[in-house]
Each structure stands twice: as structure tokens, then as C-alpha cells.
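Copied over from Swiss-Prot:
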BINDING   Asp315, Asn317, Asp319, Asp323  Ca(2+) 1 binding site
BINDING   Asp378, Asn380, Asp382, Asp386  Ca(2+) 2 binding site
BINDING   Asp439, Asp441, Asn443, Tyr445, Asp447  Ca(2+) 3 binding site
MUTAGEN   Cys1016 to Ser  Abolishes palmitoylation
Amino acid sequence: MGPGPSRAPRAPRLMLCALALMVAAGGCVVSAFNLDTRFLVVKEAGNPGSLFGYSVALHRQTERQQRYLLLAGAPRELAVPDGYTNRTGAVYLCPLTAHKDDCERMNITVKNDPGHHIIEDMWLGVTVASQGPAGRVLVCAHRYTQVLWSGSEDQRRMVGKCYVRGNDLELDSSDDWQTYHNEMCNSNTDYLETGMCQLGTSGGFTQNTVYFGAPGAYNWKGNSYMIQRKEWDLSEYSYKDPEDQGNLYIGYTMQVGSFILHPKNITIVTGAPRHRHMGAVFLLSQEAGGDLRRRQVLEGSQVGAYFGSAIALADLNNDGWQDLLVGAPYYFERKEEVGGAIYVFMNQAGTSFPAHPSLLLHGPSGSAFGLSVASIGDINQDGFQDIAVGAPFEGLGKVYIYHSSSKGLLRQPQQVIHGEKLGLPGLATFGYSLSGQMDVDENFYPDLLVGSLSDHIVLLRARPVINIVHKTLVPRPAVLDPALCTATSCVQVELCFAYNQSAGNPNYRRNITLAYTLEADRDRRPPRLRFAGSESAVFHGFFSMPEMRCQKLELLLMDNLRDKLRPIIISMNYSLPLRMPDRPRLGLRSLDAYPILNQAQALENHTEVQFQKECGPDNKCESNLQMRAAFVSEQQQKLSRLQYSRDVRKLLLSINVTNTRTSERSGEDAHEALLTLVVPPALLLSSVRPPGACQANETIFCELGNPFKRNQRMELLIAFEVIGVTLHTRDLQVQLQLSTSSHQDNLWPMILTLLVDYTLQTSLSMVNHRLQSFFGGTVMGESGMKTVEDVGSPLKYEFQVGPMGEGLVGLGTLVLGLEWPYEVSNGKWLLYPTEITVHGNGSWPCRPPGDLINPLNLTLSDPGDRPSSPQRRRRQLDPGGGQGPPPVTLAAAKKAKSETVLTCATGRAHCVWLECPIPDAPVVTNVTVKARVWNSTFIEDYRDFDRVRVNGWATLFLRTSIPTINMENKTTWFSVDIDSELVEELPAEIELWLVLVAVGAGLLLLGLIILLLWKCGFFKRARTRALYEAKRQKAEMKSQPSETERLTDDY
């Protein structure tokens, strides 16, 4: 098949307008390959809006002169002035020059005869095709209209018309190809037959055939026509689809060739983009009698995608059979931002094509990717055909270049030509039409002609591709002994290059300059080698060819070399610098001076230099590093658990490393032996023994030796500060990893785990362990009590809980438990609890379960109340001015006992358990317990005692389900001394009137007695004699001896 036009035919004007309204989006960034975008051949012709470039073709003229031409259709071009026609369309031929405006209009003489045919707006140039070297040219006008008359009424038939011209683009009347009418449609029929067939919407040549597409035939079902010439015989073929439906557009695009479904016979491939609304491609073969028979139909997969609007044939995998590419420019995937597709069907050795594509290429949304597709030949001369795909509505238009291989078309484009980067003012819809497969500048590489709707065509010429066929990189010596290095050289590297042209042109001997970069130890920082005369491990150089050249470079070892085990990798990469034009000049610039390296070749080479090592004859060290590790105490005792508290400050880790020979491993030197420790944030490196063996950053690195010798042993003792253990810490994990640059494949990381038992530290204290109180007054029963003051004297205990330093945060609860003396042994109330309040970061009541606090619901007193003084209490118990029962008193003759003790441990009191949770708080928490002495119990049962002492216990403990958190219980005692204030009984008081009466009666009685004595002469004075007699008698009485004296005198 010749290099005919390979753009998708564009028939109706309405369709063209719709395409122009599409918005470009997306993009693809691909490194350029060998289509040159600097030295473009750009042509502009026609009047503005002529659509110059709507169709394009490359043509080689060999008659009358030797030259290459760029053919471009301008279907909206103005007519040659004749006074009757305004617009007909045109075809321009453009020479291969550096000028933009030297195109000539092709001479196709069409006379205007409105009575028989209409050439106004016939779209001449909608199709342009070349038969190849020394071949003819085909030009079509699909809107050419014939006029039929029925009486005075005319009927118009848009049958279309195609013109064949000679190799020199002139009419040769002796050539049957050119003089044949090529009128395949019958204008005497209507649109239901071929009266509106629009012949020439697509068309092309082979060596002995010319073919046309007519998508308007049979109510726009469409048809395909072919004229075949064999020597003097001429045969016409056509295809009428048996399906009874219109609007399929068969013939919208056509390609004809062999090695499709038969190695010799030709196969017609025609697109029908509206077949069943999803589009299809028909494969037809010749039948006797001039018919084309349908052999296979490939259907599209999406409604409205216009599958089949562009097709191309190319042997992608070099199996000798032509493969098929089908464009679907309106294909879309909304979620993936895809717009346009190319379906690739690989030929199954001439039997058929698979129903589903082997590859589906996508373009960006709104790009119309696949609106044009063309086989452009082997542009890089790698032996495989290449493909160009147009995306005219992506920005200002783009053309994607795909290469192929033995497996078919490569998925990723090798080059993307961006219309906006070409620097052409007014350019748009770049890539609307494509034509290739011809080397127009004769440099052995086919070129590509690209058309647009903006009155521009652009020729992209292929640059020569250079293969580097001989590249060597040889170090000397290959095994380096640092002891043999000199001040000027340790390693010498020799590198050599040679090239050829991929097209195999033996005359191509251009002087090219190859830039190369050598880098020593690229994967290591810092590198171990540097180039002589420099401190750098990188060297940049240039080679000038075509003759093979070699170069030698000297390298030196860096100072303080540590790694002498791993080889030094010396890498080389090279490139061909972009050469800028020497100076402006007239004429078309040859691209032979601007070659490009073959991108399919590896542009990098490397070699390595080994170190001389004491590791056996193979120079390969096989170490046997082994390690034991454990957490230990300061007495070197192994720890399985860490009993942590805030007093713990240090933790020790003992590590033993050996490198000894075993039956399985030789235990040779371990180069760059390193121990890496990954420790949790709770541990901070404090010290290492031996000193300086380890360095800490986020990870701890301990250098064991370089090398760590055979049979060497080493012990490390690492001390850590424990700084971050919390209640959430269940364990401490340390990962230990031995590493060496020697060969050892069993160096697995060791995970060392130390369980942590966290011991909370807090305190429990009291403001006053022992309180003073009293009892006395009257006995009152429960039913008579209304307020807590009716119970008895108040008590107030204050407990203080020290802060833990760290909140439990849901891991447990700190609880204050009280062993509270609640009753005496006979069940009577003892100390009646009225209220418990917790004060920390706030204040709230504590309500232990069991309704043990103020169970009688008595009215609480003012929180500010304090116990009354004994004097005040005595006055309150004074019955003189009050009412009610008299206070209980002690018998005046009875003396009370001194003291008794009530405690639950002796059974003389019964206790209940009260619990109050202590909140997480960084401050001291106060727990206040208020109670009342049950006065009646003490009056009834302990009235005989001066003092009753009641004892209780308080315990602070931790309640948690986590076994690693614990706390030592804190216990304290509390008590109250309750003194008796009962008074002794007093004598009964006598009424005043009785006293007055008694006094009066006494005085009266005394008077009577005196009177009586007086009457009896008691008050009369005695005589002198009687007086003296009395005195003498008294004296006699005084002088009488006593009985004792008398008894004494008897002896």
C-alpha cells in the first residue's frame, strides 16, 4: 500500500464545527526522541479560514523534475476567479524549502455549469492521497453536486467526485487512471440509493487500485468502492451492507492492503463510526462479479465514541501481517479524565482479528485523542514500525509518537510534540491530519507531515539515531591493595567509545561530541575514591568521534578509609549534547549534523574494583557474629522484671558479641562490624563501658571494629537513665541489630523485652488522729430525732492523700477505705456518719454504697458548726429553764469508772467499710468525714465511765485490673475520746414559805422556852456563899486524880 493520506475524513461541515468547539485538557510529559522540533518546515497558504491542512500527504515527484512535495487540502478555499463561483476548495503543493509562503495551487480545472453540476462549496481537497514514489495523486470533493431536471424542476444529487492526476500533478489525457470518470454513484437515484453518496469522503491508492468511501449512500448507511486495474482489465467493486438501517457511515474512512486477511489478495478495511451508535470497522474481501464480501466486523464499546472514524494499518510486531489501529476520538471515562482512545487489534496470522483489542491507548479529557492516526514507518530505524496519533484539541494540539517491538505497540509514547511549544503564531488544532512513511530529506529516516485547521502544515523531520556500539570501562588493578597506592595513582580507568548510525548508512561519518560522566562510589557518601588533581569523585569529559577513541584517568583513595570490604563501583553515563546552529543560513538545514542517541540503548555502564582482603582465596569474607544480651542489675544479676518507682534512675544492659568459627560458618573478619540499638523514649543513654564505644542520636550505634577479627570477643555494658516510664508502660523493648559489610545472612534483629511493674508512690496522713468529744444530757430515741444535732456531739476527721505524680487515666482507681466503728456489740448506734466530702481540684461528696452515710436522713447542720464547749454543754443540759425529761444524773453516793475502749478488733464494736475514690490530681486531696456521737447509747450503756475511747482504721489502696501497676497500702488509725458530762444528784429544794413558817415557828418556840425558863427562875443570880461553894467544889473536882494515876499509884 502506498503512503496515502492517513487522516480521518471529515465530511459534513456541521461535524467540523462540532469538533472545533471541543476544549483541550490534560497533558503528557515525555522526553523527546528523534522527530526534530527546532528546524521545522512550516507552510501557510490559502485565504484565512480555507482549512489549509485539513488533509495532508507526502509526495515524491519524479516526472519533469526530482523533488519532494507537501500536499495539503484546503476544502474551504476560494475558487479561481471565473465570475460565477465563490468557493470551491483547493489543493496546494508545497516544495521542501525553508520558506512559509511558496506553496502553489494545484491546477484542477472544473467548469461551473449550474444546469448540470454545482461546484460551489464542493470541498475540493477534503481527501488528498499520493500513490507513492513515481505514483499518481488523488484529490476528492465529496460535496460535488449533480443537477437533474424533471420538467422545470431541478433535483440535486450530492454524489461527490474524485480526480486523479499524474506524478507531476498535471492532467495526462493519455493515462486511463486520470481520464476515467470515477463516478461510482448513480445520480439518477435518490438518497435511499446512491444519489447522496458523498463519494471521496475518504480514498486512496495502492499500486493497482484506487478506492473511495461514500458514507452517504443508501440513506447514509454508506458504501465502499474500489477500482482495480490488472494490465488492460478494469474491475469495479462495491459493498452494500445487508442490514436494513441507515446512518452507519460505512466508508467514512478506508484503507486497502494485502497481508491483512490474505497474504496476496487485498483486504478492504472501512470504518462505520455510527454503526449501532457505537461504531464499527468492516473487513471486506473481493468476490467475483464486483462485490465486496464482509469477512469480519470489529465493534466499538461505547456509544458516541465514533469508533472507526480513523484507521491505520501497520505490522507492529514484524510477524509479516498487518495489524489494525482504530481511533475513537470521543471515547471518555469521566472518573479517569480520559478523552479519546486508540484500539489496537493484533493480526492473528491472517485468520482474523480478535474481537477485543490487545491494547487500548487513552488521551486526556477533551483532547479528541485518536481523531487521526497514521503508520509513519520506522522513524528511529530499530526495525519496527511506528505510529503517530493526533490529539488536535489538547491545548493547541499534540501528536503522540508510539514505537513498537516484537510484542506489539508500546503502551507509553516515546515522544509528544506539543503544538504550543513550536512557536508558530496562530497555530491551533495541530495534529488534525497526519501523513508519513516517506523520507523527504533523504537522511534514511522517514518524516512526518502534520496538518491543522488553522491554515498551517508542519513537516517534522527525523534526526539520525546514533548507536554506541563499543563502550568499555576497564579499571586497573581490578583488586586493589591500598598499601600499593602511590601519591599519584591508586586506580587507573580506561574508557573507550565507538558508534554507528541506526539506519546503517555507511557514509555517515559525522564528527560528534559525546559527553560522559564518570563517578566513583556513586552509592556511598562520602565516596572512597577521588580523581587525581581533584577532591571530587565525579569527572566530566568529552569524546570527539567518529574514530574510536580511548582515554585513561587516574584515581586516588580518600583519607580515613573505613570500608575495605565492599567493592568500589565506578559508573559511567553518557549523552549527546544538543548542538546549537552555528549561524543563520538560507535553505533547509540538514539534520545529519544533529543526531540523537538511541534511547532504547542503556546510556550507562559500570565496573567495580575489589579490595584485597584476608578472607580466603575467594576474597570474600564470611563472618559469624553472634550476640547475647540481657538487662542486669548493678550486681550483674539478670532482670526479668523492672520494679519501677520514681526512685529508680538507672538500668543496665549487658551485651556480649563474638566472632568464632563453627562447623557451619568460617568466622572470618567482620568488616565494619556495627551494633545498632533502637531504644524506647523512656531510656536515655547514660554511659557505656568501654567508654566511647557507642554514639547516640535517635539510634545508638556501637562500632565493634573494622574489622572485628576472627575469634574476637567483646562485652558492652550500657547504662540508661530511666526517664519516661509511665503507668501505660507495660514493658521496655530494645531492638539490637548486628551488621557487617562481610558476608553473613543470619543477622536477624534481636528484640529484648523487660517487663515493667510500676509502683505508685503516695501518702496518707491526718490533721488530727485523736479527737475529743463528750456525752451527756437526755436519752432520745431515733423516732424523735429530726436533725443530726439530736444525735449527739459532732466529730470531724480530715484525711490527706498525697499526689501520685502521674494520673491513672482509667488504668485504676485510688481508694480511701475506712473501717468505721458503726455500732456497739449489742447493735446500738456508736458513731453516726453524716457526711464525707472530697476536696481536690474541686469539691464533691462521697457516697459509699449501702446507704451507710446518714441512713436516717436527718437534717444536716450548718457546715461551719464546731463542737460545743463543755461549759456551754453543761448550761444546755441545765434543766432549770427548759422543758422535757430531766437529764440523767449519777447517784450522789456513786463514783464513775475512769475509762473503757471500744474497737472492732476486740468485738466490743462493730465496724462497716466505707470507700471513697480519690481523683487523679496533682495536688493534695483532702477527705473530710463528719459524724455524730450517738449520745443515747453512751448515756444508757456507758454512764458509769468517765471516758470512752473509740478506735477506727483508714487504708489507702489501689484498685486496678492491670497486674503491672501496684502500690503499697497506706494505713493509719483514728480515734475519739468521749468524756462523760453527767452530774451528781442534788438535795431537794424547800419552798420559801415553808422556810419562813419554820423560822417563825422556831422563833416562837424559842421565845416560849425562854419564857418558861424565866418563869422557873433560870435567869435568877446566885448568892456569894453559893458562889464560893460552887468554886470550891470545882476546885475539888480539878484536883481529883485520874483513873490511870490511881492505878499507877497502886503499884
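Glycine is treated like the rest: Cβ placed from N, Cα and C.
At each noted position, the model has the original residue.
Note on Asp439 (Ca(2+) 3 binding site): other Cβ atoms within 10 Å of its Cβ, all shown chains, come to 19. Proximity note: of the listed recorded positions (Asn380, Asp382, Asp386, Asp447, Cys1016), Asp386 have a CA within 10 Å of the CA of Asp315 (Ca(2+) 1 binding site), given in sequence order. For Asn443 (Ca(2+) 3 binding site), the nearest of the binding-site residues by C-alpha distance turns out to be Asp378; the candidates were Asp319, Asp323, Asp378, Asp386.
Nearest in space to Asp378 (Ca(2+) 2 binding site), taking C-alpha to C-alpha distance over the recorded positions Asn317, Asp323, Tyr445, Cys1016, is Tyr445. Nearest by CA distance to Asp386 (Ca(2+) 2 binding site), out of the recorded positions Asn317, Asp319, Asp439, Cys1016, is Asn317. In terms of local Cβ density within 10 Å, Asp386 ranks first among the binding-site residues Asp315, Asp323, Asp382, Asp386, Asp447. Those residues of the chain, other than Asp315, Asn317, Asp319, Asp323, with a C-beta within 8 angstroms of the mean position of the Ca(2+) 1 site C-beta atoms are Ala314, Leu316, Asn318, Gly320, Trp321, Gln322, Met346, Asn347, Gln385, Ser404, Gly408. Cβ-based neighbour count (10 Å, all protein chains) for Asn380 (Ca(2+) 2 binding site) stands at 27.
Sequence-distant neighbours of Asn317 (Ca(2+) 1 binding site) (same chain, six or more apart, CB under 8 Å from its CB) are Asp323, Met346, Phe384, Ser404, Ser405, Ser406, Lys407, Gly408, listed in sequence order.
The Ca(2+) 2 site, placed at the center of the C-beta atoms of Asp378, Asn380, Asp382, Asp386, has further neighbours from the same chain whose C-beta lies within 8 angstroms: Gly377, Ile379, Gln381, Gly383, Phe384, Gln385, His403, Ser404.
Every protein chain considered, the tally of other Cβ atoms within 10 Å of the Cβ of Asn443 (Ca(2+) 3 binding site) stands at 20. Between the C-alpha atoms of Tyr445 (Ca(2+) 3 binding site) and Cys1016 (mutagenesis position), the distance comes to 187 Å. On a Cα basis, Asn380 (Ca(2+) 2 binding site) lies 181 Å away from Cys1016 (mutagenesis position). Within 10 Å of the C-beta of Tyr445 (Ca(2+) 3 binding site) we count 25 further C-beta atoms, all protein chains included.
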